[in-house]
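Encoded as structure tokens, the structure appears first; notes follow it.
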Amino acid sequence: MATPQSVFVFAICILMITELILASKSYYDILGVPKSASERQIKKAFHKLAMKYHPDKNKSPDAEAKFREIAEAYETLSDANSRKEYDTIGHSAFTNGKGQRGNGSPFEQSFNFNFDDLFKDFNFFGQNQNTRSKKHFENHFHTRQDGSSRQRHHFQEFSFGGGLFDDMFEDMEKMFSFSGFDTTNRHTVQTENRFHGSSKHCRTVTQRRGNMVTTYTDCSGQ
């Protein structure tokens, strides 16, 4: 027969186990989306939370940990295969298995693109914070910058090594309605400058083929 003390201990253990289970949020809970969320909903939720909790924008002590948690959730749910596995085996089994497989943090991925242009064009955190924000992202994602010049005024090439920012740039092109953009994979922005009485027309051309994005300025004058 169970004693009152053993029953009490058993009840305490059940409560502790329940609290641990509830404390372990799913990736859907972290992003604030339902399990049936579409790819688009997941992208929007990630972008909103990443902007809110980025340590250069949010000064709370737990902002960086929250930012990493958000990125980890998005990394999994934005990939169809990873999301399917996650939904099948559950949060605990997936995260434990992920550590054993050596996938590590999403911040260990390698990204090759120019952060100066990123913060200059989209001005995430204000003009006075561009440099600090750029360095913070570089430190998190182990970014290697690589720029090259061509005869067409300037040429920059970005090679996306992972999927974390690939979708972000795609959505940003739609978010910021630059004049002259179309809905194809080839986007142009046209500007006009006059030098010493002559007319010079310049356009910035951005081309995307797969994971490779190239940008250059093409000018023609009379």
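Cβ atoms are placed via backbone N, Cα and C, with glycine included.
Those substitutions? Not in this structure, it's all original residues.
Look at Swiss-Prot and you will find 26-90 tagged as domain 'J'.
Within 10 Å of the C-beta atom of His54 (mutagenesis position) sit 20 other C-beta atoms, taking all shown protein chains into account. The annotation that Swiss-Prot gives for the mutagenesis experiment His54 to Gln reads: Abolishes ability to stimulate ATPase activity of HSPA5/BiP.
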## Note on the structure
Counted with DSSP (H/G/I as helix, E/B as strand, rest coil), the domain 'J' (26-90) has 45 helix, 0 strand, 20 coil
### Query
Which whole number is the mean pLDDT over the domain 'J' (26-90)?
90
